[in-house]
Amino acid sequence: MAGDTHCPAEPLAREGTLWEALRALLPHSKEDLKLDLGEKVERSVVTLLQRATELFYEGRRDECLQSSEVILDYSWEKLNTGTWQDVDKDWRRVYAIGCLLKALCLCQAPEDANTVAAALRVCDMGLLMGAAILGDILLKVAAILQTHLPGKRPARGSLPEQPCTKKARADHGLIPDVKLEKTVPRLHRPSLQHFREQFLVPGRPVILKGVADHWPCMQKWSLEYIQEIAGCRTVPVEVGSRYTDEEWSQTLMTVNEFISKYIVNEPRDVGYLAQHQLFDQIPELKQDISIPDYCSLGDGEEEEITINAWFGPQGTISPLHQDPQQNFLVQVMGRKYIRLYSPQESGALYPHDTHLLHNTSQVDVENPDLEKFPKFAKAPFLSCILSPGEILFIPVKYWHYVRALDLSFSVSFWWS
């Protein structure tokens, strides 16, 4: 049984009045709250937003809450029509405004921590599905809400040892003997110039040691710590062995629910918090990591670096694929087995024909169908077992396959 994975119904943690802290983030009057929406948003929706804002500033909480629900329902339909890339950003702003108003209404007279947790979930939905509004106000609201929640309790059940000692799934349970394979070289804190000349420019993978092992996350992060900092936050979770499988899907749940369902208890399915910009959503976690100095060798600005979290149980798999940017993969918890193939070997890796999966191989790396994919057997590769504190440099377009050998948390930095 999963146990209590939600934030408990306890008295609020008092650090000043919650409503006072939230109200201080808002413009003084409704006239100062600029919406600035484009022509694609119907006039009737703009009018509804203006009316909801007026209701909020007039203190008519119940009516404002009702209006915000209408805004959210209508804009949700717009967000889920067609492909995500084609959704107009103004509709994402409308959704974010609806989330802001609803969260604020919920917090005007909170009764217990469950009410604040519900408001926090609304904020997270705005952060995940909406667009930035009013100087990233949803981030600020979420941060305040977290300070007014009581300490998070870990999900009930036996927390696995770290690294995870549960039996691995039968299909991918073996730890490969990388001594039999050509391994990725390891270097201890190479100079920027040496890294640039020997690895960045020629596009050669390398594992960097002594660069990240002093980061706070290496000592602080555990299941309990992650639950304490992020337990009540809503995140996207991939369900299924790998994203190329037909039964693969995505869902939204809190971090507590994810840990309880896919890590603490014996799961029927594989769950993976993968490729999520968790550190933008929860800046407190971002304080525990650093951007590697080697990223300064790129052409882009620091704010253009994409930082993703990869958190899941033993057995999670990222199929063989390539990315359009340079990648530093930092291992924080657990170990991962990784295979790397040069872009020059693309013809032997049989990429999918579809536009959506053109950067992903059809080959199951550790159980290949060599009758269907005969060239794969002769494709040379590098491999490694990446351990906590190590950083793997994956050059742009380099094919890579990743399998978690333990309960694992990785951080990737995509840069140009």
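Don't overthink the numbers, they just go from 1 along the chain as shown.
Backbone N, Cα and C atoms are what each Cβ position is placed from, and that goes for glycine too.
None of the listed substitutions appears in this model.
Feature list (source: Swiss-Prot):
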- GLU238, GLN275, SER318: protein binding site (BINDING)
- TYR272, SER318, HIS321, ASN327, LYS336, HIS400, TRP414: 2-oxoglutarate binding site (BINDING)
- HIS321, ASP323, HIS400: Fe cation binding site (BINDING)
- 271-416: domain 'JmjC' (DOMAIN)
- TYR243 to Ala: Loss of L-arginyl 3-hydroxylase activity toward RPS6 (MUTAGEN)
- GLN275 to Ala: Loss of L-arginyl 3-hydroxylase activity toward RPS6. Loss of peptidase activity toward methylated histones (MUTAGEN)
- TRP310 to Ala: Loss of L-arginyl 3-hydroxylase activity toward RPS6 (MUTAGEN)
- HIS321 to Ala: Loss of H3K36me2 demethylase activity (MUTAGEN)
- HIS321 to Ala: Loss of L-arginyl 3-hydroxylase activity toward RPS6. Loss of peptidase activity toward methylated histones; when associated with A-323 and A-400. No effect on its regulatory function on the circadian clock or CRY1 stability (MUTAGEN)
- ASP323 to Ala: Loss of peptidase activity toward methylated histones; when associated with A-321 and A-400 (MUTAGEN)
- LYS336 to Glu: Loss of peptidase activity toward methylated histones (MUTAGEN)
- LEU356 to Ala: Reduces L-arginyl 3-hydroxylase activity toward RPS6 substrate (MUTAGEN)
- HIS400 to Ala: Loss of peptidase activity toward methylated histones; when associated with A-321 and A-323 (MUTAGEN)
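Structural mapping of features recorded in Swiss-Prot.
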| residue | record | Cβ contacts under 8 Å, 6 or more apart |
| --- | --- | --- |
| TYR243 | mutagenesis position | SER318, PRO319, THR360 |
| TYR272 | 2-oxoglutarate binding site | VAL237, GLU238, VAL239, TYR262, TRP310, PHE311, GLY312, THR316 |
| GLN275 | mutagenesis position | ASN308, TRP310, SER412 |
| HIS321 | mutagenesis position | ASN359, THR360, SER361, TRP399, HIS400, TYR401 |
| ASP323 | mutagenesis position | ASN359, ILE394, VAL396, LYS397, TRP414 |
| ASN327 | 2-oxoglutarate binding site | PHE393, ILE394, PRO395, VAL396, SER412, PHE413, TRP414, TRP415 |
| LEU356 | mutagenesis position | none |
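Under the three-state DSSP scheme, TRP414 (2-oxoglutarate binding site) falls in the strand class.
Here the recorded positions are TRP310, TRP414; the one with the fewest Cβ atoms within 10 Å of its Cβ is TRP414. Across the domain 'JmjC' (271-416), mean pLDDT in this model comes to 96. For the recorded site, SER318 (protein binding site), the DSSP three-state label reads strand. Within 10 Å of the C-beta of SER318 (protein binding site) we count 21 further C-beta atoms, all protein chains included. Other residues of the same chain near the protein site, with their Cβ within 8 Å of the Cβ centroid of GLU238, GLN275, SER318, are TYR243, TYR272, ALA274, TRP310, THR316.
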